[in-house]
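A.B. asks: Annotations for this protein, taken from Swiss-Prot, read as follows:
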MUTAGEN   SER95 to Thr  Abolishes EsxB-EsxA heterodimer interaction with EccCb1, maintains interaction with EspA, EccA2 and EccE2
MUTAGEN   MET98 to Ala  Abolishes interaction with EccCb1, but not with EsxA. No change in stability, but loss of secretion
MUTAGEN   GLY99 to Ala  Abolishes interaction with EccCb1, but not with EsxA
MUTAGEN   PHE100 to Ala  Abolishes interaction with EccCb1, but not with EsxA. No change in stability, but loss of secretion
Amino acid sequence: MAEMKTDAATLAQEAGNFERISGDLKTQIDQVESTAGSLQGQWRGAAGTAAQAAVVRFQEAANKQKQELDEISTNIRQAGVQYSRADEEQQQALSSQMGF
């Protein structure tokens with residue numbers, strides 16, 4: 001397995017990328033819901049029922065994906081905080097041992 005190197009700033013940047021993607025997805029969800037809402041009065045019969053069901057499936061899947069992206073972002077941010085804390089503790093321990 002390849003070695004992974006990172007730092008707190010990189011983790012924060014990547015968390016921001018996931019937040020941006022989540023925000024973009026939310027924009028798409030809102031656009032689909034708006035379009036579906038404006039067309040809903042025109043949906044009739046089996047085709048209308050199928051269209052409504054498709055919108056519901058889309059909403060469920062997209063909302064689940066957004067939730068996953070938000071959780072990933074949170075986890076990355078927490079990892080960055082933990083990384084910084086551990087780095088600081090190691091720096092203090094080393095400084096203490098060396099008498100700095």
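Positions of Cβ are set from backbone N, Cα and C atoms, glycine also.
Where a substitution is noted, the model still shows the residue that was there originally.
How buried are the listed features, and what sits near them?
C.D. replies: Classification of SER95 (mutagenesis position) by DSSP places it within a helix. Listed in sequence order, there are no same-chain residues at least 6 apart in sequence whose CB falls under 8 Å from the CB of SER95 (mutagenesis position).
For MET98 (mutagenesis position), applying a Cβ distance below 8 Å and a minimum sequence separation of six or more within one chain yields no residues.
Cβ neighbour count for GLY99 (mutagenesis position): 5 (other Cβ atoms within 10 Å of its Cβ, all protein chains included).
In the structure as shown, the Cβ atom of PHE100 (mutagenesis position) sits within 10 Å of 8 other Cβ atoms.
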